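Take a look at the structure set out below.
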Amino acid sequence: MDRGAVVGFLLGVCVVSCLAGTPKTSWRRVSVGEDVSLLPAPGPTGRGPTQKLLWAVEPLDGCGPLHPSWVSLMPPKQVPETVVDAACMRAPVPLAMAYAPPAPSATGGLRTDFVWQERAAVVNRSLVIHGVRETDSGLYTLSVGDIKDPARQVASVVLVVQPAPVPTPPPTPADYDEDDNDEGEDESLAGTPASGTPRLPPPPAPPRSWPSAPEVSHVRGVTVRMETPEAILFSPGETFSTNVSIHAIAHDDQTYSMDVVWLRFDVPTSCAEMRIYESCLYHPQLPECLSPADAPCAASTWTSRLAVRSYAGCSRTNPPPRCSAEAHMEPVPGLAWQAASVNLEFRDASPQHSGLYLCVVYVNDHIHAWGHITISTAAQYRNAVVEQPLPQRGADLAEPTHPHVGAPPHAPPTHGALRLGAVMGAALLLSALGLSVWACMTCWRRRAWRAVKSRASGKGPTYIRVADSELYADWSSDSEGERDQVPWLAPPERPDSPSTNGSGFEILSPTAPSVYPRSDGHQSRRQLTTFGSGRPDRRYSQASDSSVFW
């Protein structure tokens, strides 16, 4: 029998038989040296045709320790299942064959026609193995069929043979402490071998009844309890949900936040089982977790989250889900939240939904509980094993395993992308508006500068400002005495020797009664005195137009 046939046979035993309503596969653990009775045959059929009963075994002693998992078949029904690598299995070996209804025999029960193992026998319609050994571990099956028809498997059991426990020797008199008082010494002397009476161990003291006292709890923080099915098998097109139960118990009055995070890992068909390294859940950045040796079949670290439901402001009096909640989920076709709970709902499930799902509970950003569920079809099912130690580091740096999120080809934009687009658009609009205002101000200032420069060119009289009254009306008086009487009306004194280090600017001081043109149409020429960059021993006088620059 090739390996494919062996795997198909196992799946038929573990899955198809359960779906067809036949007895489920059971697990049994025994110790070396015991006599084991397995797989009782169906009772006598009376007038029915004679049936052939066949017991066989598929050895699993080369597959290492087996880890059964509880698989949900049409919840809440659960059965223990596992997937065994075909490379470690051997061909099925027949053990015994009998016929029913039984023919009378000297020992009673079924008359066994063939027995292929010296330690096997059929007693009271059951297969009995005398003095089991570790090599007897395997998958035992019972098949029933007519004489002319092929046999049909009706029951199976996985037998795991463990080493026998080491017997502890009975206590000796030396194991008991002797009293230090004189009476104890007399008793020990009286019980010496010389006296001929061996010393007997003291009788056990009767249990003392302590008065009941109220329990005092010193626990602080939050305790989280989680219950998850280890596996869920579905058929394409079904609608089902994860049956996860989470209970958070607060031991003090402090507020806390809780996040329920769902992760998904692909399960390659080349893997006989998936390994979940618990240490990597708490320390995902370790080198062993980033590049495990069995990377395709290991759930060690991740880069994204499938779904998150966050609770904030929770306390002892306001536990989840009563505290404020916020949910986020990647857009995956056929996947949604089950109402307002922490469970996932699969609608019209397809084989693409198969995988290893992890549910991790964070309290104040620290892991408090986690569980795993293998969700797949019967053909894609692989067992998941939790490993406590760190994985072995791979020789080459492999890409870390991470949850796979299958987004649709044209996924709608999320709210975060919409908000980012709105902010970017507003920023661009404000930038364009600011540039427009800056350009207008620059153009206006340039035009104003040209106008002022043209007025100062000296081509003709230019009046920057026309006042409605004479600016120097008080200075236009011919009476020098009047100016002397009012000190603050006196014109500024002219220095006789201006500084030779002047800035080059001309300070114009009026000396005429008025600086405005006369009404008869001609311009008045008034004497103006200029101070500036001339030599200190010389005073310059020049005539200027009747215009003043402010």
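Glycine residues also receive a Cβ, built from the backbone N, Cα and C atoms like all the rest.
Although substitutions are noted, the structure shown does not include any of them.
Record note (Swiss-Prot), natural variant Ala120 to Thr: In strain: Nonneuroinvasive mutant HF10. The unchanged residue is displayed. Ala120 (variant position) falls within a strand when secondary structure is assigned with DSSP.
In this structure, His130 (variant position) belongs to neither helix nor strand by DSSP; it is coil. Quoted from Swiss-Prot, the note on natural variant His130 to Tyr is: In strain: Nonneuroinvasive mutant HF10.
According to its DSSP assignment, Ser143 (variant position) is in a strand. Looking at Swiss-Prot, the entry for natural variant Ser143 to Phe says: In strain: Nonneuroinvasive mutant HF10.
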Between the C-alpha atoms of Ser143 (variant position) and His130 (variant position), the distance in angstrom, to the nearest integer, is 21
Just to verify a number: CA distance, Ala120 (variant position) to His130 (variant position), in angstrom, no decimals.
7
Can you name the residues of this chain that are 6 or more positions from His130 (variant position) yet have a C-beta less than 8 Å from its C-beta?
Asp35, Arg119, Ala120, Ala121
